[in-house]
Structure formats: structure tokens, C-alpha cells
Amino acid sequence: MAIDLRPFIPFGRGALSQATDPFRAAVEFTLMPMLITNPHLPDNPIVFANPAFLKLTGYEADEVMGRNCRFLQGHGTDPAHVRAIKSAIAAEKPIDIDIINYKKSGEAFWNRLHISPVHNANGRLQHFVSSQLDVTLELSRLVELEKERKTLSIETARSKDQLDYIVEVANIGFWTREFYSGKMTCSAECRRIYGFTPDEPVHFDTILDLVVLEDRMTVVQKAHQAVTGEPYSIEYRIVTRLGETRWLETRAKALTGENPLVLGIVQDVTERKKAEANKALVSREIAHRFKNSMAMVQSIANQTLRNTYDPEQANRLFSERLRALSQAHDMLLKENWAGATIQQICATALAPFNSTFANRIHMSGPHLLVSDRVTVALSLAFYELATNAVKYGALSNEKGVINITWAIMEDKGEKKFHMRWAESRGPEVMQPARRGFGQRLLHSVLAEELKAKCDVEFAASGLLIDVLAPITPEVFPGMGHNVPEQRIA
């Protein structure tokens with residue numbers, strides 16, 4: 001039904017207060033700011049403004065009556081909003097719009113404006129009625145929220161980029177799995193780790209088929225436990241489609257609910273597992289070498305104390321022999337405990353004597369690498385034999401010499417290692433009542449380690465020791481078949 005406002009149009013503020021119509025009184029005294037304009041007058045001027053409007057804008061009634069509403073606009077008003085209002089008025093259609101208006105004080109505010117055309121019973125336009133509502137606080141809060149949303153969006157994007165970078169650098173793949181269906185989504189790194197193509201659909205069974213049989217049941221059990229919502233971690237092996245065995249570590253947790261979703265990461269830890277295995281191997285090897293070293297020290301101590309009755313002499317001999325043992329170990333450390341060549345062993349063990357007898361100690365032979373245990377035994381033996389040579393043998397006079405030679409020779413159709421310690425031009429030697437430490441090393445340790453035959457001759461020309469041993473990979477690691485045969489003269 002059209003509203004007939006003609007009875008109060010000629011009146012300004014207060015005109016409605018004299019009316020008895022409750023509707024008219026409500027328009028004047030409502031707390032909602034309201035205006036009525038007359039489109040039949042030039043420039044569609046204001047013909048009614050209620051007290052709520054005057055209070056909102058700060059104007060007096062006589063300052064607004066007869067003026068077009070555009071006086072509320074200012075430099076901050078969006079021209080697009082103004083055009084939208086003009087179009088609605090021209091089309092005699094209602095409009096709802098938020099627009100920046102200005103109070104008499106110059107203060108800007110967001111005005112939630114509603115304009116409706118009022119027609120008479122014949123459908124002819126009579127007036128426009130508008131209501132205003134100051135929504136500055138609301139829209140300001142919305143603006144702040146939008147700023148916060150944009151800031152949060154930027155931070156979220158930045159965090160995602162950082163996470164993607166970290167995941168890429170750390171070579172971590174991530175995946176999700178629908179618990180009941182087994183369908184999975186996988187990141188690019190996850191697909192690379194498992195060997196899947198970029199577009200290949202992935203199912204939990206697809207991954208399970210790659211897991212080695214020994215680990216498969218454990219993987220299945222852990223996957224089923226995920227429905228509890230407790231996080232789990234597991235290491236297992238897969239065999240890729242290229243036939244490579246890889247160690248993987250998976251950490252996951254399920255988002256519980258009607259349709260649980262398992263979220264997880266996977267990382268290739270093959271190199272770490274290799275390092276752990278190598279570490280364990282090294283630890284066992286260190287323990288083994290330590291045990292051997294202690295056994296050697298104990299043997300040196302027993303041999304020294306058993307055959308030396310003077311405490312000071314025993315202490316000196318024991319210290320010298322430990323020093324020789326230490327030099328042998330230093331040599332092995334430089335070679336990463338891979339053994340040493342006989343040339344290196346001779347040079348190291350006889351280094352203390354070379355400064356005095358350099359021109360009287362000669363060594364020759366092919367490049368032959370021997371094991372670490374043989375290295376230690378030979379080092380101690382050479383040191384002891386040289387010490388005895390200084391005391392009683394070829395190095396105890398001015399003319400004696402020592403020749404140390406080694407070679408590969410043929411013996412009864414088998415290649416063997418032959419080493420000789422030959423002293424000459426020294427004083428005449430006689431077989432002692434008991435064997436010295438050096439000879440005992442040659443007979444016990446070398447004979448045991450090399451499976452060697454050791455002959456000792458106290459010739460008139462000097463001490464002569466011949467060692468003949470089979471060629472075995474345990475004693476001669478990396479021994480090639482191209483070492484030329486050479487017979488020691």
C-alpha cells in the first residue's frame with residue numbers, strides 16, 4: 001500500500017508532532033536518522049529531517065531544509081557510490097549503499113544509506129524516504145579485519161614458502177592417507193623417494209608392495225595403530241622399481257573422526273643407516289685392535305721381566321719396546337689401519353739407528369702391503385734385532401752391515417714370500433743360551449700370523465734369518481698376481 005505523506009510535506013521539523021497518526025509520530029521521533037525529499041521540486045530537495053538525523057550530522061533544521069543531500073558528500077566520497085545513488089533515483093528504485101558522508105564539523109563517517117521511492121495510490125512518484133546509520137566503527141573494524149586477514153594471508157604464504165624450502169632442503173616428503181580407503185596424496189619429494197611418477201595415483205598398497213618382506217608386517221601394524229590418534233615413527237626398507245634397497249623413516253599421526261586422515265612425512269635415511277653400520281663396525285674394530293694391542297703390551301712386559309733381572313734395565317727395555325710399538329701404531333694410523341708396506345715398516349722401526357748407522361743398514365724389495373698385526377710384529381722384531389746388532393752383532397764394530405731383503409718366489413709350484421735379515425762383517429757370533437725378544441717375536445708372532453717357516457743361523461759371518469711364508473689375502477691384503485718373482489741371492 002502506498003503511503004500518503006502529503007499532509008506533512010509542507011511542514012518542517014516538528015510538523016509531525018502535531019499529527020495524531022502514530023506512523024507520522026514514529027517517523028519524527030525514531031532514533032533512526034531519516035530524511036524525506038521531494039523529486040517534484042528543483043534538485044530534489046530535503047523537505048523533512050527528523051531530530052535523529054540532525055543529531056547525527058550536527059546541522060540545524062534550517063541548514064538542511066531545501067538542500068539536496070549531496071552537501072553531505074566530500075573529498076573522501078567515492079564517485080562510484082554517488083553515481084549508483086543517482087542511477088537509483090533516476091530509475092525510481094530503492095538502493096542500499098555504504099557511502100562516506102561528512103558531518104557539519106567536517107568529521108567523516110560511513111553512512112549506511114537506504115533510499116526508497118514513495119508512490120501514491122495511482123503509482124505516481126511522490127517522495128523519496130531515506131534512512132541513515134553511522135556504521136563507521138563497524139566498517140573500520142571490518143577494514144582492520146581485512147588488513148589483518150591480508151597480513152595473515154601474507155604471513156601464511158611466507159610460512160608456507162619457508163616450510164616448502166625447509167622440506168626441500170631437508171629432502172623430506174609429506175603425504176596424507178585416507179585411513180579406510182587407503183588413498184594417498186604425495187608431495188613431489190615423497191614421490192621421488194618412493195620412485196613414483198608425478199601423475200601416478202598412489203595407494204597405501206602401492207607403497208606396501210615396495211616394502212621388503214621382513215619389514216612389511218611392522219609397517220602394516222604401525223599403519224593400523226594410527227587410528228588411535230597417537231603419533232608413530234618407523235624405519236623400514238623398500239626395494240625401488242630400479243632394484244635399489246633404501247632405508248626410509250616415516251613419522252605420522254592421524255586426525256581422528258568419522259573418516260580419519262593420516263598425515264605423515266617420509267625421509268630417505270639410507271646414508272644415515274650406512275653411517276650407523278660403519279660406526280658399529282669401527283667400534284668393533286677398535287675394540288678388536290685395543291684387545292690386540294693390550295695383548296702385545298702384556299707379551300712385551302712378560303718377555304722383558306722374565307729375562308731381565310735388573311729393575312732399571314727392565315724399565316729401560318720396556319720403555320724402548322713400548323716406544324717401538326707406539327711408532328708402529330702411528331704408522332698404522334697414517335694408513336687408516338690398513339697395514340703398511342715392508343719398506344715403511346723397515347724405515348720406521350730402524351729410524352732411531354739410521355742417524356748413526358745410515359750407510360750400514362740396507363733394505364730392498366718389491367712394494368708389498370702386509371696386515372696391521374704383521375706390521376706391529378715386524379716393527380718390534382726389526383727394532384729388537386737392530387738393538388741386538390748394536391750390542392753384539394754387525395753394528396757393534398765399525399765395518400759391519402745389515403741387509404734386509406724380501407721378494408716373491410716360487411716354491412714347489414706355489415708363490416711364497418721370502419724375507420731375509422743378514423748381518424755381515426761384524427764380530428763372530430755364537431748362538432746364545434736363550435733366544436732374545438726379537439727372535440721370539442719372529443718365531444711366535446710371525447710364524448703364527450704368516451704361517452711362516454723361520455730359520456735362524458748364527459753363522460761365522462753374522463746372524464742370518466730367513467722367513468718363508470705362503471701368500472694369503474689375510475696377511476697380504478690387496479696382493480696382486482702381477483708382482484714379479486724375485487729370488488733373494
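Each residue, glycine too, has its Cβ placed from N, Cα and C.
The following features are taken from Swiss-Prot:
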- 19-93: domain 'PAS' (DOMAIN)
- 93-147: domain 'PAC 1' (DOMAIN)
- 232-281: domain 'PAC 2' (DOMAIN)
- Cys69 to Ala: No effect on FMN binding; loss of ability to form S-4a-FMN cysteine; loss of kinase activity (MUTAGEN)
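Mean pLDDT for the domain 'PAC 2' (232-281) in this predicted model: 88. Taking a C-beta cut-off of under 8 angstroms and a sequence separation of 6 or more, Cys69 (mutagenesis position) has the following same-chain neighbours: Leu35, Thr37, Ile46, Ser130.
Mapped onto three states, the DSSP output places Cys69 (mutagenesis position) in helix.
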